[in-house]
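Report on one structure; see the data block that follows.
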Amino acid sequence: MVLRRRTLHPLSLLVQAAVLAETLALGTLPAFLPCELKPHGLVDCNWLFLKSVPRFSAAASCSNITRLSLISNRIHHLHNSDFVHLSNLRQLNLKWNCPPTGLSPLHFSCHMTIEPRTFLAMRTLEELNLSYNGITTVPRLPSSLVNLSLSHTNILVLDANSLAGLYSLRVLFMDGNCYYKNPCTGAVKVTPGALLGLSNLTHLSLKYNNLTKVPRQLPPSLEYLLVSYNLIVKLGPEDLANLTSLRVLDVGGNCRRCDHAPNPCIECGQKSLHLHPETFHHLSHLEGLVLKDSSLHTLNSSWFQGLVNLSVLDLSENFLYESITHTNAFQNLTRLRKLNLSFNYRKKVSFARLHLASSFKNLVSLQELNMNGIFFRLLNKYTLRWLADLPKLHTLHLQMNFINQAQLSIFGTFRALRFVDLSDNRISGPSTLSEATPEEADDAEQEELLSADPHPAPLSTPASKNFMDRCKNFKFTMDLSRNNLVTIKPEMFVNLSRLQCLSLSHNSIAQAVNGSQFLPLTNLQVLDLSHNKLDLYHWKSFSELPQLQALDLSYNSQPFSMKGIGHNFSFVTHLSMLQSLSLAHNDIHTRVSSHLNSNSVRFLDFSGNGMGRMWDEGGLYLHFFQGLSGLLKLDLSQNNLHILRPQNLDNLPKSLKLLSLRDNYLSFFNWTSLSFLPNLEVLDLAGNQLKALTNGTLPNGTLLQKLDVSSNSIVSVVPAFFALAVELKEVNLSHNILKTVDRSWFGPIVMNLTVLDVRSNPLHCACGAAFVDLLLEVQTKVPGLANGVKCGSPGQLQGRSIFAQDLRLCLDEVLSWDCFGLSLLAVAVGMVVPILHHLCGWDVWYCFHLCLAWLPLLARSRRSAQTLPYDAFVVFDKAQSAVADWVYNELRVRLEERRGRRALRLCLEDRDWLPGQTLFENLWASIYGSRKTLFVLAHTDRVSGLLRTSFLLAQQRLLEDRKDVVVLVILRPDAHRSRYVRLRQRLCRQSVLFWPQQPNGQGGFWAQLSTALTRDNRHFYNQNFCRGPTAE
C-alpha cells in the first residue's frame, strides 16, 4: 500500500479546507457527484438511495445535461426548486421512487408529494416517466411534453383538466393502475372527451386498468391504441368511432383463456370476446391487430374486411383449433406478413394430425407463422401443404406441439423458408407412419393429455439464443433441439441439401458418428450437437459435411466419463473448412488423442474439462494444442488448473490472440512466459486465486491489449508491472483486495488506457491517498467511478464512495491522539491536585511519608529474596556415618553435579560454614540464607543437638517471615514416626519424603525432592485442612 502521508498539525485544518475548496472550484472531482455522467448528455443517478434530487456543484455544466435518470431511489417529495438548475433537460425518469403498496417489495405504503411548479421550470422537457410511484393525480406539466408515462401509479381518473395544455403530447402510457398487483376498488375512469384536446396524441396505452369499455371521444390522431387485459367483453364499431388513423390495435386478454393463464385470471362471463362483424371495417389504415387470449372459438371473415393494410395479426391463446383447419377468414389478408396462432389447442387433447385450411394459400405476403402449442403428433406433407408455395414465408415456428413423427423433407419444397423451429417436441426419428390424406384429417385420432394446464417452456433459453445469433445470417436454419432423438439417420434430411445451420442440442443422441449420418446435408455450415451423449471415436466423424465451419460438441460428457474407453479427435484434421469448435464441459481428462491437428480452426472452446490433469501426465498431452496452427482464440476456463508452467504456454499455438483461463485455481502466474505467445492480445485470468502481481512484470514487446485479473485475491502490485506493455488498453482489477491504485504500476502507459476498472476493492481512503489523484486524472476511463469505487477503510467510510471523505479525517491521527491525551492529562491534574490539597492535604502528606519510609524495607526484602545464596541448607547427624555418606555421595552428587544447568546450590556444614564465626552465627546465616532447610534423618523419635537447634530456627523463620522452609527426608521408612512427622504428612505431604528401598523407585524420589526444594511449600498444603502460612 503506497500512500502519500503528511505530518499535519491541527492548526492546518483551515488550510486544508481552503485547498479542498479550491480543488472543488477547479472541478477536478467528478462534476455530478454522487451521480455519473454518461455519453449523450445523460446523468445517471439510478440505485443511489437518494432521498432528494441532487444539487450538482457549480463546476457542473448543467446547460449540457439533456437527460436525467433517477430510477429506484427514495425520493418521496419533489420541490418547486428541484429542477430549476436543469433548464435544458429533455428527458426525466423518476420510476420506482415511491411505489404503490401492492408493487412495493415489502408492501409498504408510500405517497409521493409533488409541489405545483416542480416540472414547470423545465420548459424544454419532452419525456417524463413517473411510473411506479404512489401519485393519485396528474401534476402540472410543461406544454413541451411529448412522451408521458403514468403507469403503475394510483391515478384512477383522467378528465379534461388532467392533461390540459399538453398540445405537443404524442405518447401517453397509463398501464397497470388497477389490477391484481396494484388493486383498486373499481376501475380507472376516463371521462368522455378527456383526451380529445390532445390533438397530436398518436400512442395511447391503457392496459391492466379494469376498463369495461373503450374510452369514448378519443382524439382522431391516434395511431396506436392498447387496451389489452381489461374487462372489455364486447366491441363494436361505435367503440372505435372516428379512429380512422389507427395503425395498431391491441384488445387481447379481455376475455381470457384461464386454463393457460400464468397469473390470476377471471373467467369471462361471455365465454368469448363478442366482436361485431363491422367492428374494424372503418380502420383502413390498421396494420397490427392483437386478439390474443380472447377465448375466440371461431373466426369471422367479415372482421377483416376492409383491413387492406393489415400486416400483423395475433390470434394466440384462443380456442381456434377447429378454425385453423376450416376457416376462410384469411382469404383477403393478402398483405399479412406475420401471423401468430400459438396455443390454440383443445383442452386435454392432442390431435394425431393437423391440416391447415386452404385459405392459408391466400396469405401471399406472409413472412412469419407461429404455430406453437397446437398439439398434433404427425407432421407430413399434407400438414403444411398450403404454405409450401407462399413466396415470402421465411420463418415457421412449430415448437411444443408433441410432434413425434416428422417428415422433414417437406421443408425442402418451401421456396423462401429460412428458419424452421421444431424444438421442444417429441421427434424420435424419421416418419414411419402412413400418410393421411387431407380428407382423413377430420376423423383423426385424438389423444387425451394428462395435464389440463400446459404452460409453454421459455422460448428463448441461453443455448437457443446463442444458436440463433450464430445462424441469423444463413439462408436456411432448422432447430430440432429438445426432442427425443436417440440416433441420426441420413433419411431424416432427404431433400434438405440447402440447409446451412442445424441444431440438435438437448436430445439423447448416443450413437458413434462415423461420417454417414448427415450425408444429404452437403451445404451445412453450422452444427449444434451439444447436450447429447455422442461417442467420438471414428476418424471419419462429420467428414460428410465438406462445408462445416462451426461444430458444437459441448456437454457430451457421458462417454468421456466411462472409465477405460478411449476417444479419437483425429476427425478434426479432416474438416478442412472448420473454424469454430466447442468441446466444452465434457470432463475430458484422459484417454483421448494426444494431439489436436487442424489448419483451419480459429476458435476452440475447451472450457469445463480437465486440462490440469492432462498436463500433469508428464509430456503426454504437452503438445495437445500445438497442431492447431491457425488458432486465434482458446478458452481453457474451468479446467482445474492449479499451476501453469512456462512449457505449457510455450506449446500453445503462436498465432493465439485470445487466451481465457477464467475460473481456475491459479495462485501463481509466470508473467515473463507471455513472451512465448508473441501475438496474444487478450488474457483473461478472472476468478482465480492470484494473491499479488509481484513475480515479474508484463514482458517488453508484448502485444497484450486487454488484461482481466478481476475476482482474484490480489493485495499488491509491483511497481512498473504494466509499464512495458505499451499496447495495453484495458485493465480489469475489480473485485480484488487492493487498498490503493498507484501510478507507479502503469508508468507512462496510464494515459493510453481506455478502461481501468477498480470497482469492488477495499480502498484505504486516508488523507493524501495517491489513488485519488490518479483516478481523477483518468476519470473518464474508470467505470463506475462516482459510486462503484468505494472505500474499505477507515471504518467511518467503509462502503461509501471515495469522494465521501470527511475533512476531519485529513488530520494526522497520531498527532491528534497525542494532543488529546496530553490535554486530557493536564486538565485532570489541574483539577485533582487542588481538590485533594483542600480536602485531605494532611492525610495525603502522612500517607506519602509513610510509603516513603516503607520503600527501602520493601526493596531490601525483595532484594534479599531474589539474591539468597543457597537453595537448601542440609542438616544431618554427622555421628551417623551412613547418613553422612548418603549426603555427600548421593544427595550432593545428584543435586549439584548431575543436573547440569538446573543444579541446586546446597549449603553443607563442613564445606560452606565460615571459619572464625560462632556456631550459632553460621547456623543462622545458613538457615536464613537458604530457600529451604533440608533435614536428613535416619529416625524421627530422638532429635537433639544441631538438628534440634536448626529445627527451632526454621520454626522461628516460619513465625517471622511467614515462610515454611522445612523439608524432611527419612532414610528408613520403617522407623517409628513422631507425631510431628505424622501431622506434617497430613498437612503438607510433599515436604516429607522417604528414601525408597527398591532401586526402581529412586528416580521418582529425586524428582519429588527437586520439586520440594524449588517450589514454595504453600503449594503443597492440603486445602481441606490448612491453607499454609500467608503474609499478613
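In case you wondered, yes, glycine gets a Cβ from its N, Cα and C as well.
The model shown is predicted, which means the values in this text are computed figures rather than measured ones.
The 10 Å shell around the Cβ of Tyr180 (DNA binding site) contains 13 further Cβ atoms across the protein chains shown. Mapped onto three states, the DSSP output places Tyr180 (DNA binding site) in coil. Residues or ranges marked as DNA binding site by Swiss-Prot on the basis of similarity to another entry: 47-51, 72-77, 95-109, Tyr132, 179-181, Tyr208.
Residues or ranges marked as domain 'TIR' in Swiss-Prot: 868-1013. With DSSP states grouped into helix (H, G, I), strand (E, B) and coil, the domain 'TIR' (868-1013) comes out at 77 helix, 24 strand, 45 coil.
For Trp47 (mutagenesis position), the same-chain residues lying six or more positions away in sequence with a CB closer than 8 A to its CB are Ile71, Ser72, Asn73. Trp47 (mutagenesis position) falls within neither a helix nor a strand when secondary structure is assigned with DSSP, and so counts as coil. In Swiss-Prot, the entry for mutagenesis Trp47 to Ala states: Significantly decreased NF-kappa-B activation. The structure shown retains the original residue.
Cβ environment of Arg74 (mutagenesis position): Phe49, Leu50, Lys51, Asn97, Cys98 lie under 8 Å away, each six or more residues apart in the same chain. The annotation that Swiss-Prot gives for the mutagenesis experiment Arg74 to Ala reads: Significantly decreased NF-kappa-B activation.
Under the DSSP three-state reduction, Ser104 (mutagenesis position) is assigned to coil, being neither helix nor strand. In this view, Ser104 (mutagenesis position) is surrounded by 15 other Cβ atoms within 10 Å of its Cβ, with every protein chain counted. Here Swiss-Prot describes Ser104 to Ala as a published mutagenesis experiment; the accompanying note says: Significantly decreased NF-kappa-B activation.
What Swiss-Prot says about the mutagenesis result for Leu499 to Pro is this: Highly susceptible to mouse cytomegalovirus infection. Shows low level of cytokine induction and natural killer activation on viral infection. Sequence-distant contacts (6 or more apart, same chain, Cβ under 8 Å) of Leu499 (mutagenesis position) comprise Phe476, Thr477, Met478, Phe493, Leu521, Asn523, Leu524.
Mutagenesis annotation in Swiss-Prot: His642 to Ala, described as Loss of NF-kappa-B activation; the structure shown retains the original residue. Long-range Cβ contacts of His642 (mutagenesis position) within its own chain (separation 6+, distance under 8 Å): Gly612, Asn664, Tyr665, Leu666, Ser667.
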Within 10 Å of each Cβ, count the other Cβ atoms, then let me know which of the binding-site residues Trp96, Phe108 comes out lowest. Phe108
For Pro100 (DNA binding site), just count the other CB atoms lying within 10 A of its CB, please. 26
Within the chain of Ile75 (DNA binding site), which residues six or more apart in sequence place their C-beta under 8 angstroms from its C-beta? Leu50, Lys51, Ser52, Val53, Leu94, Asn97, Cys98, Met112
Distance, Ser104 (mutagenesis position) to Tyr180 (DNA binding site) (CA atoms, angstrom): 13
